[in-house]
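Worksheet for the structure shown next.
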Amino acid sequence: MAARLLLRSLRVLKARSAPRPPPSARCSHSGAEARLETPSAKKLTDVGIRRIFSSEHDIFRESVRKFFQEEVIPHHTEWEKAGEVSREVWEKAGKQGLLGINIAEKHGGIGGDLLSTAVTWEEQAYSNCTGPGFSLHSDIVMPYIANYGTKEQIEKFIPQMTAGKCIGAIAMTEPGAGSDLQGVRTNAKRSGSDWILNGSKVFITNGWLSDLVIVVAVTNREARSPAHGISLFLVENGMKGFIKGRKLHKMGMKAQDTAELFFEDVRLPANALLGEENKGFYYLMQELPQERLLIAELAISACEFMFEETRNYVKQRKAFGKTVAHIQTVQHKLAELKTHICVTRAFVDSCLQLHETKRLDSGSASMAKYWASELQNSVAYECVQLHGGWGYMWEYPIAKAYVDARVQPIYGGTNEIMKELIARQIVSDS
C-alpha cells in the first residue's frame, strides 16, 4: 500500500483522538437505544482473524470507521428524507482520502491497493448507511477514466473526483434495456468533429448529484452485432440538452440519489469520447467483474452486520421467562446463518485476493455476486423474523437493512444473468 495512504490514516487518527462514542451512538440514526456495538470488523461472526489484511489496512480501517461514525451515521436519517446525501460529505470523504483509493497516484488518485478499497466497502456496510455512493464513484466510474481516458481527460477529472468536488455516475440502464446492454437505444451521431447525443437513462445512482456521467450509447447501428457498435461518452452537468429528471423514490436505499437522465441533441466535442469509438461494450465487459465483486463484498459485509445486530438483540430480548437466544429453534437458526455467512466470506475474500493480482475472471465474479446477494436477502429475512414485530419497525436497523438488500440481486446484472454467465463458462470448450 502506498505510504501516502498510511500517513493520511495516521494523521486522521491523531486528529480524531477523542474517546470512542458509547455503543448507542453507533446506531444513533436508528432511534433504538442500548444496542450493543458491532464488534471489530476483523472478528465479525467469530471467524477469527482474516489474513488478507495487513496492519496498515487495520490502521486505515480505524480512520474509515471513525469517518462513518462521525460524518455519515448522524446525518443519514435526514438524507433519507431528502433522497440524497449532502455535497459536503463528499468533500469530507475526499479530504480524508476515501475516494479514488485504488486509482494510481500518477492519475491523481490515492494509490492504495484493492484491499484498502475493500476496507471502505466493508465499513460502509457495517455502518448500515447506504446513502453515499462513494464506491460507485470511486470503484466503478473512475476506473473507466483511468484505464481508457486520454491524458487530458484523466488530468481534468480524476483529481477533482478524488477530492469529492466532481461526483461521478455511469448511465447504462434504459427504460427498455437493463441487464441486456446490447439493447441500448441511446445513440450518438457524428456532426462534423462533434457528436450529437440523444436518448434517456433510468435508475442512475448518483444521477441527481452528478457532475460527470459516463453514458453508454450506440454509435454504429450497422455493426455486425450490437456489441460492436457501442461507445462511451463523458457528459458534464450543465451541457445544453442534458436534463436530469426526477429523483426516483425507491423501496430501499432511500438516501442514495437515483435519477432519470435525458439527452436531447446534446452536442459533445470530440474529446468527450472515452476510449476508442465502438469499443464501449468491450470496456464494459472488462470493468463489470469489479462491479460485481463490489456488490458481493457489500452483500457479505451487510450479512455480517445483520447477524451481529440480531445476535445482540436475541441475547437481550426475553420471552417465556428467558432470553430468546436460549430458545433452541433460535439457536439453530443462528447456527445456520453463521455457517452460511462464514463460508461465503471465505469465498469473497478469495475473490478479493484474486482480483488484487488481476486473476479474477468473469465467472468467479458472477458467482460471488449471485451467491452473496442471495444470501444477503435470505439473512435479512431471517434476521427480521428473529426480531419479531420490532424487526418491522423502521427505527430498528434490521428493517432498513432488509429493504436495502432487495436491489442487490438486481443491479450490476440480475442474478439470472449471473447464472447465464457462470453456465457459459462451465460449458465453454475453451
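A Cβ is built for glycine as well, from the same backbone N, Cα and C atoms used for every other residue.
Over in Swiss-Prot, the protein carries these features:
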type     : residues                                                                       : note
MUTAGEN  : LYS42 to Arg                                                                   : Reduces activity by 90% when associated with R-318 and R-322
BINDING  : 170-179, 203-205, ARG317, GLN328, 385-389, 414-416                             : FAD binding site
BINDING  : SER179, ALA227, HIS228, TYR282, PRO289, GLN290, GLU291, ARG292, GLY412, GLY413 : substrate binding site
ACT_SITE : GLU291                                                                         : active site, proton acceptor
MUTAGEN  : LYS318 to Arg                                                                  : Reduces activity by 37%; reduces activity by 80% when associated with R-322
MUTAGEN  : LYS322 to Arg                                                                  : Reduces activity by 23%; reduces activity by 80% when associated with R-318
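Mapped onto this structure are the features recorded in Swiss-Prot.
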| residue | record | Cβ neighbours (10 Å) |
| --- | --- | --- |
| ILE170 | FAD binding site | 25 |
| THR173 | FAD binding site | 19 |
| SER179 | FAD binding site | 17 |
| HIS228 | substrate binding site | 15 |
| PRO289 | substrate binding site | 22 |
| GLU291 | substrate binding site | 21 |
| LYS322 | mutagenesis position | 9 |
| GLN385 | FAD binding site | 14 |
| GLY388 | FAD binding site | 13 |
| GLY412 | substrate binding site | 25 |
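Among the recorded positions GLU291, LYS322, GLY412, the residue whose Cα lies closest in space to that of THR173 (FAD binding site) is GLY412. Between the CA atoms of GLY176 (FAD binding site) and GLY412 (substrate binding site) there is a gap of 16 Å. THR205 (FAD binding site) sits 13 Å from GLU291 (substrate binding site), taking the CA atoms of both as reference points. For GLN385 (FAD binding site), the nearest of the recorded positions HIS228, PRO289, GLU291, LYS318, LYS322 in terms of C-alpha separation is LYS318. Sequence-distant neighbours of ASN415 (FAD binding site): residues of the same chain at least 6 apart with a C-beta under 8 Å from its C-beta are LYS369, TYR370, SER373, GLU374, PRO409. Cβ contacts within 10 Å of THR205 (FAD binding site), excluding its own Cβ and spanning all protein chains shown: 24. In the three-state DSSP scheme, LYS318 (mutagenesis position) is classed as strand. According to DSSP, ILE170 (FAD binding site) sits within a strand segment. GLY412 (substrate binding site) has SER179 as its nearest neighbour among the recorded positions SER179, LYS318, LYS322, GLY388, going by CA to CA distance.
The CA atom of PRO289 (substrate binding site) is located 14 Å away from the CA atom of SER179 (FAD binding site). Checked against GLY388 (FAD binding site), the recorded positions HIS228, GLU291, LYS318, LYS322 differ in C-alpha distance, with LYS318 being the nearest. A separation of roughly 48 Å, to the nearest angstrom, links the Cα atoms of LYS318 (mutagenesis position) and ILE170 (FAD binding site). Of all Cβ atoms in the shown protein chains, 11 besides its own fall within 10 Å of the Cβ of LYS318 (mutagenesis position).
DSSP assigns THR205 (FAD binding site) to a strand.
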